[in-house]
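Asks: Quick one: the structure is below, and I'll ask about it shortly.
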Amino acid sequence: MAALRMLWMGLVLLGLLGFPQTPAQGHDTVQPNFQQDKFLGRWYSAGLASNSSWFREKKAVLYMCKTVVAPSTEGGLNLTSTFLRKNQCETKIMVLQPAGAPGHYTYSSPHSGSIHSVSVVEANYDEYALLFSRGTKGPGQDFRMATLYSRTQTLKDELKEKFTTFSKAQGLTEEDIVFLPQPDKCIQE
């Protein structure tokens, strides 16, 4: 009887405190047997999805960018992205620090100071990679972003479908998803 009472009290406490939520679909999962050396090189950000209000406001003016992934001295990754912004080519460098399993990284935003978890969830290395990032922007403001990297600037319909399904599995909606158009400069070979 005492064991049953303890079980009941435990269930009540979980209900009061908020039962731990399971991720929408493996936020922290990574590509099995992730091979960082095969992930290196040139990628194009062909699709993005995010619950960020900034993203929702700006997604109509975003373009595909070129990202070169190189190893960092700390065992992580340096991502150098070139993109079109206000009719100018700009470059941004992100440093991803290794965090746990191969394919899982953290990124510290110099702008907001927030820390984001970044996972390479799926990659075939020669064609595409699906990444998922999450973090917080402030109290009660969770941030989620799915990214579709492509080795080419042209996407197959199957990849668009795969990315849409992947994004929705992360709790993002159809209006959170955008496939980025190619700009007329900044990402040429």
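Don't overthink the numbers, they just go from 1 along the chain as shown.
Even glycines carry a Cβ here, placed using N, Cα and C.
I grabbed these lines from Swiss-Prot:
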- Ser45 to Ala: Reduces enzyme activity by about half. Reduces enzyme activity tenfold; when associated with A-67 and A-81 (MUTAGEN)
- Cys65 to Ala: Loss of enzyme activity. No effect on ligand binding (MUTAGEN)
- Cys65: active site, nucleophile (ACT_SITE)
- Thr67 to Ala: Reduces enzyme activity by about half. Reduces enzyme activity tenfold; when associated with A-45 and A-81 (MUTAGEN)
- Ser81 to Ala: Slightly reduced enzyme activity. half. Reduces enzyme activity tenfold; when associated with A-45 and A-67 (MUTAGEN)
Asks: Pick out which of the mutagenesis positions Ser45, Ser81 has the most other Cβ atoms within 10 Å of its own Cβ.
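Replies: Highest number of other Cβ atoms within 10 Å: Ser45.
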Asks: Relative to the Cβ position of Cys65 (mutagenesis position), how many further Cβ atoms are located within 10 Å?
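Replies: The answer is 23 other Cβ atoms.
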Asks: Which residues, sitting 6 or more apart from Thr67 (mutagenesis position) on the same chain, put a CB under 8 Å from its CB?
Replies: Arg42, Trp43, Tyr44, Ser45, Leu79, Thr80, Ser81, Thr82, Tyr149
